[in-house]
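Report on the structure given below.
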Amino acid sequence: MWEKMETKTIVYDLDTSGGLMEQIQALLAPPKTDEAEKRSRKPEKEPRRSGRATNHDSCDSCKEGGDLLCCDHCPAAFHLQCCNPPLSEEMLPPGEWMCHRCTVRRKKREQKKELGHVNGLVDKSGKRTTSPSSDTDLLDRSASKTELKAIAHARILERRASRPGTPTSSASTETPTSEQNDVDEDIIDVDEEPVAAEPDYVQPQLRRPFELLIAAAMERNPTQFQLPNELTCTTALPGSSKRRRKEETTGKNVKKTQHELDHNGLVPLPVKVCFTCNRSCRVAPLIQCDYCPLLFHMDCLEPPLTAMPLGRWMCPNHIEHVVLNQKNMTLSNRCQVFDRFQDTVSQHVVKVDFLNRIHKKHPPNRRVLQSVKRRSLKVPDAIKSQYQFPPPLIAPAAIRDGELICNGIPEESQMHLLNSEHLATQAEQQEWLCSVVALQCSILKHLSAKQMPSHWDSEQTEKADIKPVIVTDSSVTTSLQTADKTPTPSHYPLSCPSGISTQNSLSCSPPHQSPALEDIGCSSCAEKSKKTPCGTANGPVNTEVKANGPHLYSSPTDSTDPRRLPGANTPLPGLSHRQGWPRPLTPPAAGGLQNHTVGIIVKTENATGPSSCPQRSLVPVPSLPPSIPSSCASIENTSTLQRKTVQSQIGPPLTDSRPLGSPPNATRVLTPPQAAGDGILATTANQRFSSPAPSSDGKVSPGTLSIGSALTVPSFPANSTAMVDLTNSLRAFMDVNGEIEINMLDEKLIKFLALQRIHQLFPSRVQPSPGSVGTHQLASGGHHIEVQRKEVQARAVFYPLLGLGGAVNMCYRTLYIGTGADMDVCLTNYGHCNYVSGKHACIFYDENTKHYELLNYSEHGTTVDNVLYSCDFSEKTPPTPPSSIVAKVQSVIRRRRHQKQDEEPSEEAAMMSSQAQGPQRRPCNCKASSSSLIGGSGAGWEGTALLHHGSYIKLGCLQFVFSITEFATKQPKGDASLLQDGVLAEKLSLKPHQGPVLRSNSVP
């Protein structure tokens, strides 16, 4: 029925393929958009590649960056040294490289496929994983229950380790969990092992519980040890990095909070304002606090910020800034404090806590807050004693135009040095003179026996008269000595130059005088010259007249009678035992004696002061009588030799010819007190030591020639042939006649005298040729010292102030002071003091501070610039008291020692002391030791004293001045006027061994 009702379609035999309707519709159709096609089009899923597209930026083992080796099958990356095993650049494979974990997994897959083919389980082995139930069924057949538990536990560990790092995981690799286990994927493939196929293989593998863990560790990539999350710090401290959100990392547009809409800090309505200035972000960008809702401008903070903070930032309204701002606080303490103040604190809680603390009557633990004390220094007891017992102040030294002004006449405190108790005794004088005479005679006999011809001796016996003429200097005041210890009634002013030696005084002795008497008288004169100055700087000193002491004469010198003394008006009987004989000014070795003092060269400030170059007069001396013993007569034979060696070192002192009653005038010191031989000026040397011109008859007086020329003659060694010939020729002609004929002199002698005269006229321009005269070596020890001083430049000079002894140059970095013979400055040469030690002090130069310092060694102390430096005699307390047992033992020992001392007979205990034991000590100017000024505690200052130019140093009662040459050699501004007066010539004429001028602006 239905078939009948179906209509039949009419089929037309038309060709519709060639119609134009489709083309017409295509032309009339509206344009199509591509969006619909894109939406409808499904993205074609790319096939998964075997390796990862990106690898980690840090090493999976040490979590550090650098040159990394990337795995081609997983995102792991390693350093060459972090691989397992470590690799080198030469060991890198040319193709793909797989890490240790991927290599183990690949081997396991290959083993699984091979086992599947053997057992006919190829389909099962092709699957990646099997269900846990199937594994359990297989294990039930071959393993026990304990083995199943171990496998289940291993599977749980495997899943925990492989969760964050699986290829299908969408978690970011930057999370803390992924940093720990980022590439762990299927570490233990228990599911993939064909357990059923090899039941015997599984059973021994699970015998021990740690075997499975060891197997899992062998299959993992090497990693460094890391603490678990439970032990790491998770507190968000200020300054830590912020964790970015997923939307920020992916770049997707996510709805943000109102105050974070703009990246530049611009916040739209509702407006957010700054907490400090209440202005919006239109003024400047706002900074949001990460711990509270407050915002701030960068310029409103204190101190202002220069850039936006990168990490977590905490605003200044938090109390954590005060609590966490401690230097010695550990991380755990910071975390505890931060967690404590993280929540808001109720104001009522603060009030209640305050009230509870106030109303507590008996608090369990009351802590008394100690007041903060100011930092203070403990003043040493030595400094306290200096203020309690201050030493006497130094007399103010007058300083004018940068020059030190002092008084020429000694003070009352120094007058004791001129008393007779400090002079040598008669026995000492006789012993000294006898030893000097014996030494000189032995030297002369030795030289004469070797090289002196015999005809000189024959000629000496034929000659009888000796008429030496001595050039005297009226500027030096000396005295006469008498044999019976009584002064002569008449007084004569006698002037003796420093060149007169002991032989000249001996030659004037009377014929009937005994040798012993002569020795005693002459030795007393020589010793007096050591102990007392021949003349003071600004005038004579009124001293006590004794038998062998100095005697002053006031009569003018207008007579030249050979029977009289120089300048005498009253004739003296030649054979009388009371006749006075001229006292020698200095002994031959006076330059090296300890207490000898020569006159100080000074520049007086009065225009009408005494002249330093007085006129000279010729004083004849009686001839030597034939009754003089040979020991004394032989001394005169060495007069020429001693004039050359001794007189060249002894300078004539200058004295003031004013009367004793005249008031002392202040003088400006130009040179310090020098030893014998210092203080010869160039201006006076040309007048005093020049050889006189010959007379009309061609004769020259021998005394004038020997004294005037021998002062600057360069010395020769004692065994030199030229020296012996010169000595013999001069002695022969001087002993025979009173005058010398130039025609009779030797040619070598004439050349020598001419050369000596040239040296006097041109001392600095003309140098003697070494081949013409001989080697210019020095005969005396003092001259050798002078040569050494020329070679080594002095750093500083140590000057005495009491007028005794000479200045000592500090040529090296240290200068030792004391009474010992090995000291650089022997204090016995500068006077007597009972409170000085053998090694008293040391002056040294510190290379680091570039200063001179003095270190005291003596128990008596040293005063530097009115500050006492001494030893610390205070009792030192032990740092810790002894224990009870030790104290008991010590008390028993002490008691036993006292019992032994009581039983033994009392004896005087020997004590070491720097003071001399035995005879009574000589008095000195010290009232007591300087250590008595320390105080009751006995704590002296043992530090070093800083020395400046002009520092005043006092050792007992001996006073010195320390002068630095680099300051002393600087000339002041007022030297331009001194050039006109000729004073500069005197300064430049100082000898090299003379100390520099005490003149500087830094004198304290």
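Placement of Cβ uses the backbone N, Cα and C atoms for every residue, glycine included.
Cβ neighbours of D57 (mutagenesis position) (same chain, under 8 Å, six or more residues apart in sequence): G65, L68, A77. Quoted from Swiss-Prot for the published mutagenesis D57 to A: Loss of binding to histone H3 tail.
H79 (Zn(2+) 1 binding site) has a Cβ environment of 19 other Cβ atoms inside 10 Å. Per Swiss-Prot, the feature Zn(2+) 1 binding site maps to C59, S61, C62, H79, C82; the stated evidence is experimental evidence.
A strand conformation is recorded for H297 (Zn(2+) 3 binding site) in the three-state DSSP classification. Residues or ranges marked as Zn(2+) 3 binding site in Swiss-Prot (evidence: experimental evidence): C274, C277, H297, C300.
Residues or ranges marked as Zn(2+) 2 binding site in Swiss-Prot: C289, C292, C315, H318. Within 10 Å of the C-beta of H318 (Zn(2+) 2 binding site) we count 18 further C-beta atoms, all protein chains included.
Residues or ranges marked as domain 'FHA' in Swiss-Prot (evidence: sequence analysis): 815-869.
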List the helix, strand and coil residue totals of the domain 'FHA' (815-869) as derived from DSSP.
4 helix, 24 strand, 27 coil
Relative to the mean position of the Cβ atoms of C274, C277, H297, C300, the recorded Zn(2+) 3 site, which additional same-chain residues have Cβ within 8 Å?
F275, T276, N278, R279, V283, A284, L286, F296, D299
Could you tell me the mean pLDDT over the domain 'FHA' (815-869), as a whole number?
90
Validating a neighbour-count step here. Other CB atoms within 10 A of the CB of C315 (Zn(2+) 2 binding site): how many?
20
For C289 (Zn(2+) 2 binding site), just count the other CB atoms lying within 10 A of its CB, please.
17
With C300 (Zn(2+) 3 binding site) as the reference Cα, tell me which of the binding-site residues C59, H79, C289, C292 is the closest one.
C289
What is the total of other Cβ atoms whose distance to the Cβ of C300 (Zn(2+) 3 binding site) is within 10 Å?
18
Out of C274, C289, C292, H318, which of these binding-site residues is nearest C82 (Zn(2+) 1 binding site) by C-alpha distance?
C289
Report the residues of the chain - excluding C59, S61, C62, H79, C82 - with C-beta within 8 Å of the mean position of the site's C-beta atoms, for the recorded Zn(2+) 1 site, in sequence order.
D60, K63, E64, F78, Q81, C83, P222, Q224
